[in-house]
Amino acid sequence: MTKPLILASQSPRRKELLDLLQLPYSIIVSEVEEKLNRNFSPEENVQWLAKQKAKAVADLHPHAIVIGADTMVCLDGECLGKPQDQEEAASMLRRLSGRSHSVITAVSIQAENHSETFYDKTEVAFWSLSEEEIWTYIETKEPMDKAGAYGIQGRGALFVKKIDGDYYSVMGLPISKTMRALRHFDIRA
């Protein structure tokens, strides 16, 4: 019998992407506080957070296979989290305007006797944005729950000049790499 699969995330985008695999799974949100370790690189931080999220749920459900994930938007060595308010969202979008940044998504899969954690890094270039474009976007409320204050799968796509890497990773779950990793847990789509 296959072990139950759990997604340890409340992200509607991650749910949407995991649905593409057409596998039965449940959602149990991890209560891990998303604090960064200043001694870690962005890649180390995002992997550490994904692992903590998956482990927190796996510890409560030891007979399940648990997927945890985390995404960070990084510019000039600084990681941009979710904006706290509209002013911070505007500030983030001004910084991203006309520039390239990295989006790093880590996935951690935890099971009783096996675990796997990896990350995917994608480069995204933005067009130059006017103040009007920034504030019109913020008024949609779309940027308020997203790292870097934009969603590539929504109106934020209008800001993207070029993407080099996995689009789905920018959305929050590199689905192809995740499926390949799940094969190591005897799960196939």
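Heads up, the Cβ atoms here are built off N, Cα and C, so glycines get one too.
Original residues fill every noted site, and no substitution is shown.
Annotation for R14 (mutagenesis position): spatial neighbours L7, A69, G172, L173, criterion Cβ-Cβ under 8 Å with sequence separation of six or more. For the mutagenesis experiment R14 to A, the note given by Swiss-Prot reads: Loss of activity.
For E34 (mutagenesis position), the same-chain residues 6+ apart in sequence whose C-beta sits under 8 angstroms from its C-beta are L49, D70, G81. Reduced to three states, the DSSP call for E34 (mutagenesis position) is coil. For the mutagenesis experiment E34 to A, the note given by Swiss-Prot reads: Loss of activity.
Non-local contacts of K53 (mutagenesis position) by the CB criterion (under 8 A, 6+ apart in sequence, same chain) comprise A8, S9, S30, V32, G68, A69, D70, S108. For the recorded site, K53 (mutagenesis position), the DSSP three-state label reads helix. K53 to A appears in Swiss-Prot as a mutagenesis experiment; the accompanying note says: Loss of activity.
The Cβ neighbour count for D70 (active site, proton acceptor), using a 10 Å radius over every protein chain in view, is 27. Swiss-Prot lists D70 with the feature active site, proton acceptor, giving sequence analysis as the kind of evidence.
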